[in-house]
Amino acid sequence: MKIYLVGGAVRDALLGLPVKDRDWVVVGSTPQEMLDAGYQQVGRDFPVFLHPQTHEEYALARTERKSGSGYTGFTCYAAPDVTLEDDLKRRDLTINALAQDDNGEIIDPYNGLGDLQNRLLRHVSPAFGEDPLRVLRVARFAARYAHLGFRIADETLALMREMTHAGELEHLTPERVWKETESALTTRNPQVFFQVLRDCGALRVLFPEIDALFGVPAPAKWHPEIDTGIHTLMTLSMAAMLSPQVDVRFATLCHDLGKGLTPPELWPRHHGHGPAGVKLVEQLCQRLRVPNEIRDLARLVAEFHDLIHTFPMLNPKTIVKLFDSIDAWRKPQRVEQLALTSEADVRGRTGFESADYPQGRWLREAWEVAQSVPTKAVVEAGFKGVEIREELTRRRIAAVASWKEQRCPKPE
C-alpha cells in the first residue's frame, strides 16, 4: 500500500497559496484493508474513506469509464492493480494531476509542473470531453487564478467549444450549474468565469439572459465601452472589488438584463429597462434555483439602480418610499447592498473606474436619518393601529426633507 497527496493541495502549495483541504490516493490496497486499518468508508459509488484521526479523505486509486450521459454517467474501477498514473489520468487539468509522496517528491506524469510554470489550464486527456461539468470547472479555475496570470490552453478551449456545440451542457442539473457559479462569484475575478463561458459558447446555453446583452449598444456619452455585455462584466469586476458578498456580485451581474429586451430600433436608449429586467431576473433565478435571498436582492437592484443614480432629484417622499420598497426596515443591510451595486454600475465603465459616487453616501445618510425616527415617540403620542405607520412615515419624510435641505446638493 502506497499513499500520495494529490490534486488541489499539491497545486496550491506549489503556487504558494494556502492549502485548505487535503485529499489522498491509496495505491495497491482494497476496501477491506482500509477498514481493517480503522478507516471509515463514506463513498457509495467508489471507495472513499475517512482517516480515523484526521478525517481527511483517502480514495482508492481508480479509473473511470463513460457509461451514460452527463456528469454522473461513469463506471468506476478500483483495484490494487490501478496505478497512480491511471488515477491521475482521469483528472480534469494537468495542474490537478500532480501527486506528492511521503518523501515530498512530486510525481508529474502529465507535465502539470510545466503548465503550472507557464500558467496554463490544460486538460489531461480527451476523456475531459466526457464530463460537461468540467466546462464550468475550468471557467471557475480561470477566474480563481486570473490574478496569477493563468489562461486556458487553446486546445482545451477548443474542446470546451466542441462539448458545448454537441449539447453536452444540457445534461447539467440546475443545482450543479448554480453551485459552480456561486463558487466562481467568490473569486477575485468572477467576470472571467462568464467571459470564458462566452468564449466557448456556454453562456448562450446556461445564461441566455446575460449572453443577449453582448452587441446591445448604450449611449456613448454615458457608456464609453458602448457594449452592454462588456459593461456588465466590468460592473461585476468592480463589484468584486467593493464587496465579497455573493448576493451583491450576482445582483450586479443581473442589473441590466432588461436592456436585452429593448427593440433594436430604440437603441441605444433603454427607457424602463430596470423594471423590465425584473422578470428576466426571476426567470434566470427560477431556472437555476438560485436561493431566494440572492434572487430578491437581484430583483431590487434591477428595478431601482437607475433611481439611486438620480438621488439629488428625488423628493423626500420618494426616498422613504424606496426604503419601504426594499423592505429596509426589516432588512437594513439592503441599503448598503444597493449603494454598492449602484456604485459598481457607475464605476464599471471605461474611464470611470476611479470615479466618486456621492449618491451612495447620500443614500446611506438618508437611511440613517429615516431610521433614527423613533417609533416609540409615535406610539406615546397616542397614535393607534394604521395611524402609527402613517405618522411614522410622515415623520420620516420630514426628517429626510430637513436632511436633504442641509446636506444633499440641489439638482442642476
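Here, residue 1 is simply the first one shown, and the rest follow in order.
Cβ atoms are placed via backbone N, Cα and C, with glycine included.
Those substitutions? Not in this structure, it's all original residues.
Straight from Swiss-Prot, the features:
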BINDING   G8, R11, R91, R137, R140  ATP binding site
BINDING   G8, R11, R91, R137, R140  CTP binding site
BINDING   D21, D23  Mg(2+) binding site
DOMAIN    228-329  domain 'HD'
MUTAGEN   D23 to A  No effect on phosphodiesterase and phosphatase activities
MUTAGEN   G70 to D  Lowered AMP incorporation
MUTAGEN   D256 to A  Loss of phosphodiesterase and phosphatase activities
MUTAGEN   H305 to A  Loss of phosphodiesterase and phosphatase activities
MUTAGEN   D306 to A  Still possesses phosphodiesterase and phosphatase activities
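Feature map: annotations from Swiss-Prot on the structure.
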{"residue": "G8", "record": "ATP binding site", "Cβ contacts under 8 Å, 6 or more apart": "V19, K20, D21, D23, N96"}
{"residue": "R11", "record": "ATP binding site", "Cβ contacts under 8 Å, 6 or more apart": "I95, N96, L98, G112, L116"}
{"residue": "R91", "record": "ATP binding site", "Cβ contacts under 8 Å, 6 or more apart": "G7, A97, V124"}
{"residue": "R137", "record": "ATP binding site", "Cβ contacts under 8 Å, 6 or more apart": "D92, E180"}
{"residue": "R140", "record": "ATP binding site", "Cβ contacts under 8 Å, 6 or more apart": "E180, S183, A184, T187, F193"}
{"residue": "D256", "record": "mutagenesis position", "Cβ contacts under 8 Å, 6 or more apart": "L213, T228, H231, T232, T235, H270, H273, G277, A302, D345"}
{"residue": "H305", "record": "mutagenesis position", "Cβ contacts under 8 Å, 6 or more apart": "H255, G274, L338, T341, S342, D345"}
{"residue": "D306", "record": "mutagenesis position", "Cβ contacts under 8 Å, 6 or more apart": "H273, G274"}
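The binding residues for ATP are recorded as G8, R11, R91, R137, R140; their greatest pairwise CA distance is 16 Å.
DSSP labels the residues of the domain 'HD' (228-329) in these numbers: 78 helix, 0 strand, 24 coil. Annotation note: R137 (ATP binding site) sits in a helical segment as assigned by DSSP. Every protein chain considered, the tally of other Cβ atoms within 10 Å of the Cβ of D23 (mutagenesis position) stands at 16. DSSP assigns G8 (ATP binding site) to a helical segment in the three-state reduction.
Summary of the CTP site environment: with the site residues G8, R11, R91, R137, R140 set aside, the chain residues having Cβ atoms within 8 Å of the Cβ mean position are G7, D92, L93, I95, N96, F141. The number of other CB atoms found within 10 A of the CB of D21 (Mg(2+) binding site), across every protein chain shown, is 10. In the three-state DSSP assignment, the secondary structure recorded for D23 (mutagenesis position) is strand.
Mean pLDDT across the domain 'HD' (228-329) comes to 94 in this model.
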